Amino acid sequence: MLNQHTSSVPDDEHLQMAHQNSSSEVRNEAAVPDQLLTPLQPYTILLKDGETIATMYPIPAYPDLLPLGLLNFLLDEFNMEVEKGDSFPYYETLSLEEFKNVWFHNDGHVCIMVLGEIPELDYSMDTEADTNDNFGTEIETTKHTTQYKKRKERRNLNLSMQWEKQCLGIFDLKPAYPGRSAHVVTGTFLVNAGIRGKGIGKTLMETFIEWSKKLGFTSSFFPLIYGTNVGIRRILEGLNFRRIGKLPEAGILKGFDVPVDSFMYGKEFTHITKSIDLLRDPQKSIEIGKYERLKHFLETGKYPLHCDRNEKARLRVLSKTHSVLNGKLMTKGKEIIYDTDQQIQIALEIHLMEHLGINKVTSKIGEKYHWRGIKSTVSEVISRCQKCKMRYKDGTGVIIEQKRAVKQAHMLPTQHIETINNPRKSKKHDNALLGQAINFPQNIISSTLNDVEGEPTPPDTNIVQPTFQNATNSPATTAEANEANKRSEFLSSIQSTPLLDDEQSMNSFNRFVEEENSRKRRKYLDVASNGIVPHLTNNESQDHANPVNRDERDMNHSVPDLDRNDHTIMNDAMLSLEDNVMAALEMVQKEQQQKINHRGEDVTGQQIDLNNSEGNENSVTKIVNNESNTFTEHNSNIYY
């Protein structure tokens, strides 16, 4: 699995070759053996400025394959970090030989990142697929030009360059353990101190992962990452490296009175677990770094290294609400847990006590601990609980997705007349109507009762055209015909209206019901004023002029505009009205009968009876209007 082609070169031969190269004034390595070539290809990228091109060259881990000036520059950079005393475990600076032993492993590789392209550092094998091996980028390179190939074949390592401006960074790639654990890779990273903060470290780490996979490594392990090294920790956690463990007080660093903790990070290349991606979002690494710096500031009273003004101000503000108690970061009496593994462990322990639900476990955790996304962590833990899976199997619930408007049931109005316990007070009507007698034309009542006793109102599209049966001699024939024509036009306009959606259709239906109720109410008033009252007044005036023929006219033509069958309909209509209406009608009929019996009385007596009749009929007008309002209120009291 692991490509160990570099181990075929014996150490004696390697030392002999190094001795020969050191004794020659010109280091010409044109004839490089195939054992020193690598299957990895150079990787050219575009830096953040969008213009500068940089190339990372994979080189087999032999120091003699590098220019001497480049080795000296790398040694100076490494010793500079050693002198800082906050990243590497060395007390003293290293010599060139010690540096070679640390960085160059026989079974490993070294990556040199430089500006532009330097063909002398290209130790890759010539393959047919190398044109597509630039990680899918479309950056144009000079790798296939004649000049590049000539410089690669010549390989003059005595290059006079300013490596402090040309070299951007370096990392080594080697097995973490020998033999049976040689498939685990580790490495060391170093970025040019003059150009840090440009994203070069993250680019080197990403390339480290890609090349490790190509060389056959299955996992990566970094055993000693100091807690104060915030930069590398952000990069590792941002690339889904798992923090495997912590080694307390593992580093005695400069600027710290007490030893600091170190952390171990690891990542699987072939068996990536779900917990890394599901429980660690891009903001998680930022949160961890924030709490680590805050804890360091509270414990030591000193700002962490490489903190800008905004970071220092933020630490001062957070120090007022946070504290360290027995090595634990606290806020408002709760312990802050920013370690992902510890968060999962706490949620699992509380859940396993009684196998509680998400909300109860979240509440119990919130009593003692604090971290961002407690509910998400609890949800992930409960989803893995086998006992809860057996208790609550999938598919027991029903999930409804609202994709369109749900049609609602609506009640259609029915024209049944019911008694209202508390009828609404009748409104004031025109004074001209109060002084006139009222009688009901049976054709109008018949049409109304047919609507009352029928089925519920049909839909708009199936409305039956109404018909009116009027006597030819009725004084209200013309008015009713006009009313019927208006209603026919109104219904035809409704039928011709295009169908709307549910809500608009119900609004149109509501307006139709309101207009229909108001129309029926106006019909009662129009009939009372135009058809019945003039008829009665005309009869009364004729009776005064010719009292002899009045009996014969009343007996033969009691109501001229009604036929014989309408008397039965009139009686049925009277039975459905209120008792007070019946009493009023009986009183009117009694008064009329008295007038017929006393037709021989003098004119003064007849005038008094007529005034009494008109007064009673005025009361009937009020009662009928009140009942009409009650009927309208009943029809309008429909819920939608």
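Cβ atoms here come from the backbone N, Cα and C positions, even for glycine.
None of the noted substitutions appears here; every position holds its original residue.
Per-residue confidence over the domain 'N-acetyltransferase' (121-259) averages 86 (mean pLDDT, predicted model). As annotated by Swiss-Prot, domain 'N-acetyltransferase' applies to 121-259, with the evidence given as sequence analysis.
Taking all protein chains in view, 15 other C-beta atoms sit within 10 angstroms of the C-beta of Cys388 (mutagenesis position). Looking at Swiss-Prot, the entry for mutagenesis of Cys388 to Ser says: Loss of complementation of the suppression phenotype.
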Structural state of Cys388 (mutagenesis position), classified by DSSP into three states: helix
